[in-house]
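Participant: The structure follows.
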Amino acid sequence: MSYYAFEGLIPVVHPTAFVHPSAVLIGDVIVGAGVYIGPLASLRGDYGRLIVQAGANIQDGCIMHGYCDTDTIVGENGHIGHGAILHGCLIGRDALVGMNSVIMDGAVIGEESIVAAMSFVKAGFRGEKRQLLMGTPARAVRNVSDDELHWKRLNTKEYQDLVGRCHVSLHETQPLRQMEENRPRLQGTTDVTPKR
């Protein structure tokens, strides 16, 4: 793992969290219990404080940063998709930010809300609970359905379970020269399928 102190502030990572070895955490970063931080994620707490609350996940290639005297927060069970950028914003409890979305300074994503992939949430946006947000700039198009929230929670549980699986079995290795016969397939821990 790449952890860096900055001006005396050292990242804090709960012992039950998993931070991928290629992720980078700098300075004023606080990672809660059961959090998953994916490969190549960058949490750069050299200006504002970055807080990832219990059970949340920050997936591959995500960036978190913020201005001085601000907190950038991912709430409990927050789900941040691959390549998303969070800058000086608040992601509410149980909310999902889709892949490659950008959430700007002072924006608030409400609890149990979903930001569609590739959306741009403008600075200062104030979302409400359980909204589906999409577009550039993002706008609320409707409420999140019970089925969508259930699907989101199943996906988040997969990442929460992945934390333990990574602690047990993830290690650096050399590649095989060819695929072995009867190569097994990995299985998830929930019955989640892609949302269409």
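Glycine is no exception: its Cβ is also placed from the backbone N, Cα and C atoms.
Take a look at what Swiss-Prot says about it:
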- Ala54 to Thr: In strain: O44:K74 (VARIANT)
- Leu90 to Val: In strain: O44:K74 (VARIANT)
- Arg126 to His: In strain: O44:K74 (VARIANT)
Participant: For each of the variant positions (Ala54, Leu90), count the other CB atoms lying within 10 A of its CB, then report the residue with the highest count.
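Facilitator: Within the set of variant positions, the most crowded position is Leu90.
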Participant: State the count of C-beta atoms found within 10 angstroms of the C-beta of Arg126 (variant position), not counting that atom itself.
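Facilitator: 10, counting other Cβ atoms within 10 Å of Arg126 (variant position).
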